[in-house]
Amino acid sequence: MAQSSNSTHEPLEVLKEETVNRHRAIVSVMEELEAVDWYDQRVDASTDPELTAILAHNRDEEKEHAAMTLEWLRRNDAKWAEHLRTYLFTEGPITAIEAADTAGEGSGGDAAKGATAQGDGSLGIGSLKGEAALARPPRL
């Protein structure tokens with residue numbers, strides 16, 4: 001996989017800066033996920049409890065790195081953002097969400113049986129504006 005970070009399919013001179021940066025991010029995610037897989041295997045194979053704990057900790061750090069880079073991709077690529085909003089943090093069959101989304105039934109496909117997603121990027125908590133004012137004691 002190291003070769004992926006040193007090579008592009010097209011000459012660098014013809015690529016936009018944002019394309020090169022996305023390439024860096026994508027390769028980083030690939031490397032982080034590969035490291036997660038390696039650490040998973042080492043955790044399974046280790047017979048020493050302390051080493052197992054260290055390896056599991058290291059694996060989880062790699063997951064954090066992958067998540068951070070995915071967030072960068074979401075913030076810097078509208079199509080990534082659209083797809084991540086459709087599929088992440090939903091319930092129900094993923095393929096049903098995809099079918100509902102491609103049928104034009106909205107982001108996350110609430111029409112998909114059991115699916116829940118907020119197409120507006122919200123966590124579904126709702127607004128707390130005005131509620132703080134109600135909870136405050138009157139000024140004297």
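Backbone N, Cα and C define each Cβ position, glycine as well.
Straight from Swiss-Prot, the features:
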MUTAGEN   E31 to A  Altered oligomeric state in solution (decamers, tetramers and dimers), partial liganding of metal at this site. Increased ferroxidase activity, alone and encapsulated
BINDING   E31, E34  Ca(2+) binding site
MUTAGEN   E32 to A  Forms decamers in the absence of Fe(2+), no bound metal ions, 40% ferroxidase activity
BINDING   E32, E62, H65  Fe cation 1 binding site
BINDING   E32, E62, H65  Fe cation 2 binding site
MUTAGEN   E34 to A  Altered oligomeric state in solution (decamers and dimers), no metal ligand at this site. Increased ferroxidase activity, alone and encapsulated
MUTAGEN   W38 to A or G  Less stable oligomerization, cannot obtain crystals. Increased ferroxidase activity, alone and encapsulated
MUTAGEN   E62 to A  Forms decamers in the absence of Fe(2+), binds 1 Ca(2+) via E-34, loss of ferroxidase activity
MUTAGEN   H65 to A  No longer forms decamers in solution, a minor dimeric form is observed, binds 3 Ca(2+), 55% ferroxidase activity
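Feature annotations (Swiss-Prot) mapped to structure.
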{"residue": "E31", "record": "mutagenesis position", "CB count, 10 Å": "18"}
{"residue": "E32", "record": "mutagenesis position", "CB count, 10 Å": "20"}
{"residue": "E34", "record": "mutagenesis position", "CB count, 10 Å": "13"}
{"residue": "W38", "record": "mutagenesis position", "CB count, 10 Å": "14"}
{"residue": "E62", "record": "mutagenesis position", "CB count, 10 Å": "19"}
{"residue": "H65", "record": "mutagenesis position", "CB count, 10 Å": "17"}
Rounded Cα-Cα span from E32 (mutagenesis position) to W38 (mutagenesis position), Å: 10
Of the mutagenesis positions listed as E31, E32, E34, the one whose CA lies nearest the CA of E62 (mutagenesis position): E32
Pairwise Cα distance for E32 (mutagenesis position)/H65 (mutagenesis position) [Å, integer]: 7
Shell of the Fe cation 2 site beyond E32, E62, H65, same chain only (C-beta within 8 angstroms of their C-beta centre): S28, V29, E31, L33, A35, V36, E61, K63, E64, A66, T69
